[in-house]
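In what follows, a single structure is set out as structure tokens and then discussed.
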Amino acid sequence: MGIQGGSVLFGLLLVLAVFCHSGHSLQCYNCPNPTADCKTAVNCSSDFDACLITKAGLQVYNKCWKFEHCNFNDVTTRLRENELTYYCCKKDLCNFNEQLENGGTSLSEKTVLLLVTPFLAAAWSLHP
């Protein structure tokens, strides 16, 4: 295959890559009201690149989300909840209850980590 054939092949692969990428949107469980057993799957708009599941007391939120907003401050502000556990992910239908129980991030875990880290650093620096 000469240079011209290689260019044609490269062009075809590039076109296929663009069409394959643009045709898929992330699927998430998304329920308008908090519910413990959300089974409604939606194709998220291109504005959203992550799925979110959040538990705040008895409320469970399943939503399409922006990955850049997958942090405690943004989640609590946008959902208007003060104490919660959340889990963000970037695969289709990954925001289900078991994920939250296995890998969620809660305020208490972060607080403990923030309190323990300086003490460990101080102890390490005092060690002869």
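Sequential numbering from 1, following the chain as shown.
Glycine residues also receive a Cβ, built from the backbone N, Cα and C atoms like all the rest.
Look at Swiss-Prot and you will find 26-108 tagged as domain 'UPAR/Ly6'.
Take the CB of Tyr29 (mutagenesis position) and look out to 10 A: across all protein chains shown you find 23 other CB atoms. Tyr29 to Arg appears in Swiss-Prot as a mutagenesis experiment; the accompanying note says: No loss of function.
Within the same chain, the residues at least 6 positions away from Asp37 (mutagenesis position) whose Cβ sits under 8 Å from its Cβ are Asn97, listed in sequence order. For the mutagenesis of Asp37 to Arg, Swiss-Prot gives this note: No loss of function. The structure shown keeps the original residue.
Here Swiss-Prot describes Phe48 to Arg as a published mutagenesis experiment; the accompanying note says: Some loss of function. Some lysis. Here Phe48 (mutagenesis position) comes close to Leu26, Cys28, Cys64, Trp65, Lys66: these same-chain residues lie at least six apart in sequence, with C-beta atoms under 8 angstroms from its C-beta.
One mutagenesis experiment catalogued in Swiss-Prot, Trp65 to Glu, is accompanied by this note: Complete loss of function. Lysis. Under the three-state DSSP scheme, Trp65 (mutagenesis position) falls in the strand class.
Under the heading of mutagenesis, Swiss-Prot lists Lys66 to Gln and annotates it as follows: Loss of glycation mediated inactivation.
Within the same chain, the residues at least 6 positions away from His69 (mutagenesis position) whose Cβ sits under 8 Å from its Cβ are Val75, Arg78, listed in sequence order. Quoted from Swiss-Prot, the note on mutagenesis experiment His69 to Gln is: Loss of glycation mediated inactivation.
Under the heading of mutagenesis, Swiss-Prot lists Phe72 to Glu and annotates it as follows: Almost complete loss of function. Lysis. The DSSP secondary structure for Phe72 (mutagenesis position) is helix.
Quoted from Swiss-Prot, the note on the mutagenesis of Arg78 to Glu is: Loss of function. Lysis.
Taking a C-beta cut-off of under 8 angstroms and a sequence separation of 6 or more, Glu81 (mutagenesis position) has the following same-chain neighbours: Thr54, Ala56, Gly57, Gln59, Val75. Under DSSP, Glu81 (mutagenesis position) is assigned to coil, being neither helix nor strand in the three-state scheme. The mutagenesis experiment Glu81 to Arg is recorded by Swiss-Prot, whose note states: Almost complete loss of function. Lysis.
According to DSSP, Tyr29 (mutagenesis position) sits within a strand segment. A distance of 20 Å separates the Cα atom of Tyr29 (mutagenesis position) from that of Phe72 (mutagenesis position). Neighbours of Arg78 (mutagenesis position), defined as other CB atoms within 10 A of its CB across all chains, total 15. Under the DSSP three-state reduction, Phe48 (mutagenesis position) is assigned to coil, being neither helix nor strand.
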